[in-house]
Amino acid sequence: MFYLSDLLLHVIGFG
């Protein structure tokens, strides 16, 4: 699921 990976990247970026 590519969209989940993109979402995780955003979360990590904000983290």
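Here the Cβ of each residue, glycine as well, is placed from N, Cα and C on the backbone.
Those substitutions? Not in this structure, it's all original residues.
The C-beta environment of F2 (mutagenesis position), restricted to residues of the same chain at least 6 apart in sequence and closer than 8 Å, is empty. According to Swiss-Prot, the mutagenesis experiment F2 to A carries this note: Increases severity of growth defect on galactose upon overexpression.
Shown in sequence order, the list is empty: the chain has no residue 6+ apart in sequence with a C-beta less than 8 angstroms from the C-beta of Y3 (mutagenesis position). Annotation of the mutagenesis experiment Y3 to A in Swiss-Prot: Partly relieves growth defect on galactose upon overexpression.
According to Swiss-Prot, the mutagenesis experiment S5 to A carries the annotation: Increases severity of growth defect on galactose upon overexpression. DSSP assigns S5 (mutagenesis position) to a helix in the three-state reduction. Note: S5 (mutagenesis position) has no non-local neighbours, i.e. no same-chain residues 6+ apart with C-beta under 8 A of its own C-beta.
Sequence-distant neighbours of L8 (mutagenesis position) (same chain, 6+ residues apart, CB-CB distance under 8 A): none. What Swiss-Prot says about the mutagenesis result for L8 to A is this: Partly relieves growth defect on galactose upon overexpression.
Here Swiss-Prot describes H10 to A as a published mutagenesis experiment; the accompanying note says: No growth defect on galactose upon overexpression, no effect on galactose- or maltose-specific operon expression. DSSP assigns H10 (mutagenesis position) to a helix in the three-state reduction. If you take the C-beta of H10 (mutagenesis position) and look for same-chain residues 6 or more apart in sequence within under 8 angstroms, you find none.
The annotation that Swiss-Prot gives for the mutagenesis experiment F14 to A reads: Partly relieves growth defect on galactose upon overexpression. Annotation for F14 (mutagenesis position): no same-chain Cβ neighbours under 8 Å separated by at least 6 residues are found.
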